[in-house]
Structures are given as structure tokens and as C-alpha cells.
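Asker: Have a look at this one before I ask anything.
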Amino acid sequence: MYFSSLCKFLPISEKEKIYLNIVKKRFCKSNIYYNNNNNNIINYNKRGLKFYPFCNNLKKNINFVNINNKKGINFHSINKERKMASEVPQVVSLDPTSIPIEYNTPIHDIKVQVYDIKGGCNVEEGLTIFLVNNPGKENGPVKISSKVNDKNVSEFLKDENMEKFNVKLGTSKHFYMFNDNKNSVAVGYVGCGSVADLSEADMKRVVLSLVTMLHDNKLSKLTVVFEINVDKNLFRFFLETLFYEYMTDERFKSTDKNVNMEYIKHLGVYINNADTYKEEVEKARVYYFGTYYASQLIAAPSNYCNPVSLSNAAVELAQKLNLEYKILGVKELEELKMGAYLSVGKGSMYPNKFIHLTYKSKGDVKKKIALVGKGITFDSGGYNLKAAPGSMIDLMKFDMSGCAAVLGCAYCVGTLKPENVEIHFLSAVCENMVSKNSYRPGDIITASNGKTIEVGNTDAEGRLTLADALVYAEKLGVDYIVDIATLTGAMLYSLGTSYAGVFGNNEELINKILNSSKTSNEPVWWLPIINEYRATLNSKYADINNISSSVKASSIVASLFLKEFVQNTAWAHIDIAGVSWNFKARKPKGFGVRLLTEFVLNDAL
């Protein structure tokens with residue numbers, strides 16, 4: 001404004017020179033249109049300059065010299081009059097319009113058979129692995145006590161040959177030899193440590209050692225002999241983890257999928273009292289795919305997974321499972337006055353999409369449950385941009401992990417078909433981006449329950465979307481509301497990468513979640529909601545601020561914020577920010593699918 005007022009006293013010719021100099025120095029680099037005949041010249045006419053108000057008085061076309069003398073600067077813009085080719089908005093025609101999802105994976109083709117170990121184990125082909133421990137001796141020698149129905153292999157596995165190796169957790173060895181039928185077989189072990197009862201973390205280390213051997217060897221058959229004691233839940237967890245870790249996600253590679261990968265066709269398991277474990281096999285396969293389905297959504301980059309394509313994937317899933325579904329668009333959300341949720345998505349080119357799938361069992365419904373997943377398909381932080389070291393902006397495609405867990409649970413529930421329940425799978429999906437339309441720090445927005453919220457930080461967006469989703473869930477008249485979200489990075493500091501935190505307003509419901517945590521082997525720790533911290537959310541101008549005035553206990557304070565949007569319904573909030581992503585393996589865990597499914601199947605009634 002100051003510069004323009006000075007220029008009005010200059011002659012027109014001098015003013016034009018100053019304007020042109022500014023355009024050349026400040027704006028040309030982002031708006032260069034090359035002449036095909038001469039890459040050093042661009043034609044910048046009045047139409048191009050009209051977007052800069054101080055250039056509107058220029059009366060002629062002007063040829064500018066290319067100031068950087070470099071060939072090829074891509075500049076993409078969206079024309080308001082452009083008609084989109086598909087439901088998913090695109091900047092250029094090459095932009096993806098759907099999320100590639102594998103429904104039939106090689107794991108589904110593996111034939112699994114469970115045998116009783118009392119009859120001895122056969123070593124016929126492929127790889128045979130003994131899971132061994134030595135209670136009380138962490139580095140104790142390997143001793144294989146199972147009967148082996150093969151003389152050559154049995155001779156090799158005698159104590160004098162194996163005692164040079166130890167059972168330290170995760171250690172493994174395998175050897176090639178000929179069996180009695182002169183067939184080449186691989187036989188080995190995985191150490192399970194010194195404890196009699198393995199934890200889920202211990203079992204995962206065992207499985208990872210086993211998967212490494214499978215990936216290193218092209219085999220058609222795997223046989224696992226359990227010389228350790230496991231209950232049914234841990235046995236199922238072994239199978240789920242084996243299937244999940246064995247499967248590789250190569251959807252976005254240009255080469256043929258799994259061109260160098262040959263999956264086994266048969267899995268044999270020897271264990272005591274085999275009949276009690278057989279029923280867990282198919283359930284494990286369902287849990288595996290529910291988790292892998294969620295993982296596929298989380299792993300999909302944000303140019304593939306956006307609010308529209310994610311809602312399309314939810315509809316596709318519902319149709320496959322015969323679930324009821326509806327997707328609410330911006331118009332319906334405006335009618336529901338979801339101002340908090342709508343504000344977060346204002347900066348994105350993709351419209352908000354609210355996912356609502358419903359499973360209704362046949363017969364009497366004893367419990368109605370709403371599962372609510374946070375669904376931010378990419379979180380830039382908004383105007384409070386994730387620019388600081390450690391903000392992990394490159395990983396923010398995973399901020400819809402809660403939504404993915406809920407949809408993965410929908411797959412499991414729709415497949416296993418529990419009785420006497422009605423389940424609502426909900427997610428307020430949007431993208432938190434920076435643009436001229438984005439909501440700003442300091443804005444005051446109104447949620448669907450009428451509460452006004454001062455936006456203290458645009459990077460505290462998840463709680464705003466969940467606020468309206470929780471209000472929506474309670475209006476469904478459900479008995480329980482459980483939300484699951486990558487809500488606060490503080491969970492990494494409080495519980496690390498192994499445990500999720502659970503908060504809530506109902507002790508009975510939280511205990512059900514904790515029990516589901518044990519049976520699903522997805523660890524959850526009960527954290528308190530401390531009401532005296534509510535004062536840190538006070539706002540001078542609105543009913544509440546979306547961020548605390550203190551940096552302390554931010555996960556608890558975030559739960560206090562959510563609590564404001566649930567009135568009379570039992571509610572639990574599960575924060576999975578620390579456990580959703582496997583940082584070492586650089587892939588999603590799909591955390592929460594088994595936890596929520598176990599809750600629905602066994603603990604909700």
C-alpha cells in the first residue's frame with residue numbers, strides 16, 4: 001500500500017518500469033510460459049498480469065527475457081471453469097483417482113493344517129522350524145524334545161549336535177539335509193528365550209526371525225513345531241503376525257508385484273491339544289486381512305488417499321460386506337452445523353467426506369456401539385505448519401490411522417458376523433492444508449453441539465474433527481462410543497511405541513477395552529483424565545480453546561477437550577499416535593483393528 005501511494009506521483013513511463021522490474025524479479029519464476037520456438041523468451045500479456053493488481057494498468061503485451069535461463073518449470077493451477085474427469089479432484093490428469101487395494105492376497109491361498117504333536121511330526125519338504133525355549137536359562141542350549149518321524153532328521157537333532165546353539169530370544173538357525181526319502185529338506189529352530197510364557201512382544205520377535213528365513217528361501221511349505229506353551233490368543237497372534245509380516249506391500253512399485261517373491265502354499269503346525277487351536281486359524285486369517293487392509297490405507301500416499309478416494313474405498317468395502325453405508329458431503333455437513341470439522345478441511349482441494357457404515361446383526365440388538373476413527377488424510381499442520389525438526393511432516397499420511405483401524409474392524413465384523421450388536425463405523429475425513437481458504441489461528445468456530453472454539457493452533461485439528469464426530473455418534477443413541485486417533489505426539493514420550501493410551505468417562509467401558517487389549521495382544525494403558533487441567537483450555541473469547549495454555553500433559557488435555565462433546569454416553573478415547581507406525585520397518589502396524597474387533601466380539605455385551 002505504501003509503495004502504490006508513492007508511485008501515483010511518478011510519470012506513467014517511470015511507474016511502468018518499476019512495476020515491470022518487480023514482476024520480473026518477484027513473480028516471473030512461478031509464472032513462466034515458454035515459447036516453443038525460443039526457450040529464452042516468454043510472452044506475458046495483460047491477461048497473465050491481471051492476477052497482480054498493481055499491473056492492471058499496463059496497456060500492451062510485453063516480452064520478458066527468461067531471467068533464469070533454465071528449461072522447464074512446471075506450474076500447475078486449477079481453473080475454476082475446469083470440468084473434473086472424475087469424482088476425485090485432480091490438478092493434472094495424471095493424478096490418481098483411487099486407492100489401489102488388494103483384497104485377494106497370497107496369504108489367502110495358504111492351506112493351514114494343525115496337527116497334534118503327540119503323534120510326532122513329519123519332515124517331508126520345505127522348511128521345518130522348532131520353537132524352543134529353556135526356562136531359567138537365557139542362553140541355554142537348544143534341546144528338541146518332540147518326536148520326529150524321520151530317522152535322518154531325528155539323528156541330526158540330537159542334543160550333542162544342537163547343544164552348541166542357544167535359545168536366546170529371536171536367534172535362529174536352519175540346516176539343509178536329506179530325509180529318509182532322500183528329499184532335500186531344511187530344518188532349524190527359533191529361540192524363544194528363558195521364560196515359560198511369552199509376551200506378545202516376544203512372540204513378534206520370534207515371528208520376525210521366522211519371516212526372515214521365509215523371505216531368504218523360496219519354499220512351498222512351512223512346518224512349525226511348538227515346543228513352547230501358548231494359549232489360544234497367543235497362538236492366534238502368532239498366525240496373525242506371521243501372515244501380516246510375511247506379506248509385502250508393493251502396490252506402488254513399477255515392477256510386477258512380488259516378482260522376486262514366492263509365497264508358501266502350505267503351513268503345517270504341530271502343537272499339544274491341537275483340536276483346541278484349530279478354530280483360531282480362520283479367525284487369525286480374518287484378523288490378518290483386517291489389519292492388512294488398514295495398513296494398505298495408511299501406507300497409501302496422500303495423493304492416492306484423500307478424503308474422496310478414502311470414502312470411495314469405504315463404500316467399496318461396505319458393498320463387499322453387505323453393510324449399510326452413507327457418505328455425507330459438505331452440504332449435509334453444513335445442515336448438521338459441523339463447523340469444527342468443516343473448518344479443518346477448508347484449505348484443501350478435496351471436500352470433506354463423513355463416512356458412516358453400519359453393521360446390524362440378525363435378531364435382538366443388545367448393544368449399540370459407535371466406533372469413531374480420526375481421518376486426516378494429510379496433516380500439514382495448517383498455518384501452524386509442521387516445519388520444526390522432528391515434526392515428521394513427511395509421515396503425515398498416517399494421520400488417518402484411526403479411520404483405517406475402524407474400517408479394518410468393519411471388515412472383521414462384517415466377515416465374522418457377531419450376534420446381538422449394532423455397530424456404527426464413523427470417520428470425519430478431511431485434509432488439513434494451507435491455502436487462502438484455510439482456517440487460521442485465532443479463528444472462532446462453532447461445533448455441532450453449539451460450543452464455540454477458539455483455534456489456538458491449527459495443528460491441533462484432529463480434536464476438532466472428532467468433536468463433531470462424537471456429537472454425531474451420541475445422537476445415534478448408542479450404548480458405547482469408542483474413538484481411536486493419532487491425536488497427540490506426546491504419547492511417544494509417555495508410553496513410547498508399544499502401548500496406546502486409553503482415556504474415558506466410564507470405568508466399566510475402559511475395563512472392557514483393557515480386557516480386549518489382552519485378548520487381542522494390542523497393548524493399551526489406562527491414563528487418567530485430570531479435571532483440574534480443564535482450566536488450561538479456557539478461552540477469553542470462546543467457550544473453549546483447542547489447545548492448552550500449558551505444554552504439559554497434552555494427551556490428557558486433548559482428552560479433556562473431547563470430553564466436552566460427549567454428554568451422557570459411556571465413552572473411551574484411544575490415542576494411537578505412538579503405536580500406529582513401525583518406525584524401524586518403515587510401515588504401518590494397523591494397530592487397533594484387532595483391539596476393536598475383540599471389543600465388539602467378546603467384551604461389549
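Placed from the backbone N, Cα and C atoms, the Cβ positions cover glycine too.
Pulled the feature table from Swiss-Prot, pasting it below:
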BINDING   Lys374, Asp379, Lys386, Asp399, Asp459  peptide binding site
BINDING   Lys374, Asp379, Asp399, Glu461  Zn(2+) 2 binding site
MUTAGEN   Lys386 to Ala  100-fold decrease in catalytic efficiency. 2-fold decrease in substrate affinity. Loss of hexamer formation with formation of dimers and trimers
MUTAGEN   Asp394 to Ala  7.5-fold increase in catalytic efficiency. No effect on hexamer formation. 1.7-fold increase in substrate affinity
BINDING   Asp394, Met396, Asp399  Zn(2+) 3 binding site
MUTAGEN   Glu461 to Leu  6.5-fold reduction in catalytic efficiency in the presence of Co(2+); 854-fold reduction in catalytic efficiency in the presence of Mn(2+); substrate affinity is slightly reduced; impairs formation of stable homohexamer; when associated with A-379
ACT_SITE  Arg463  active site
MUTAGEN   Trp525 to Ala  Loss of catalytic activity and impairs oligomerization; when associated with A-533
MUTAGEN   Tyr533 to Ala  Loss of catalytic activity and impairs oligomerization; when associated with A-525
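For the listed features, I'd like the structural context: burial, neighbours, distances.
Answerer: Other Cβ atoms within 10 Å of the Cβ of Asp459 (peptide binding site) number 20 in total over all chains.
In the three-state DSSP scheme, Asp399 (peptide binding site) falls into the helix class.
Within 10 Å of the C-beta of Lys386 (mutagenesis position) there are 17 other C-beta atoms, taking all protein chains into account.
According to DSSP, Asp394 (mutagenesis position) is assigned to a helical segment.
Under a cutoff of 8 A between CB atoms, and with a sequence separation of 6+ in the same chain, the neighbours of Met396 (Zn(2+) 3 binding site) are Ser302, Ile376, Phe378, Asp379, Ser380, Lys386.
In three-state terms derived from DSSP, Glu461 (mutagenesis position) belongs to neither a helical nor a strand segment and is classed as coil. Taking the Cβ of Glu461 (mutagenesis position) as reference, residues of its chain lying under 8 Å away and at least six apart in sequence are, in sequence order, Val344, Ile376, Asp379, Gly382, Asn432.
Its Cβ placed at the centre, Arg463 (active site) has 26 other Cβ atoms within 10 Å.
In three-state terms derived from DSSP, Trp525 (mutagenesis position) belongs to an extended strand segment. In this view, Trp525 (mutagenesis position) is surrounded by 14 other Cβ atoms within 10 Å of its Cβ, with every protein chain counted.
A simple way to gauge crowding: the CB of Tyr533 (mutagenesis position) has 18 other CB atoms within 10 angstroms, across all the protein chains here. Mapped onto three states, the DSSP output places Tyr533 (mutagenesis position) in helix.
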Asker: Using C-alpha positions only, work out which of the mutagenesis positions Asp394, Trp525, Tyr533 is nearest to Asp459 (peptide binding site).
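Answerer: For Asp459 (peptide binding site), the spatially nearest of the mutagenesis positions is Asp394.
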Asker: In whole Å, how far does the CA atom of Tyr533 (mutagenesis position) lie from that of Asp399 (peptide binding site)?
Answerer: 26
Asker: How far is it from Arg463 (active site) to Lys374 (peptide binding site), counting Cα to Cα, in Å?
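Answerer: Answer for this pair: 8 Å between alpha carbons.
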Asker: May I ask you to report the DSSP-based helix, strand or coil state of Lys374 (peptide binding site)?
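Answerer: Once the DSSP labels are grouped into three classes, Lys374 (peptide binding site) ends up as coil.
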Asker: When a 10 Å sphere is centred on the Cβ of Lys374 (peptide binding site), how many other Cβ atoms does it contain?
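Answerer: Other Cβ atoms found within 10 Å: 30.
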Asker: Give me the long-range Cβ neighbours of Asp399 (peptide binding site): same chain, 6+ apart, Cβ under 8 Å, in sequence order.
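Answerer: Within the chain, Asp399 (peptide binding site) has Cβ neighbours under 8 Å at Lys374, Ile376, Thr377, Phe378, Asp379, Asn432, Gly462, Thr486.
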Asker: Given the recorded positions Asp379, Asp394, which one is most crowded in terms of C-beta atoms within 10 angstroms?
Answerer: Asp379
Asker: With H, G and I counted as helix, E and B as strand and the rest as coil, say where DSSP puts Asp379 (peptide binding site).
Answerer: strand
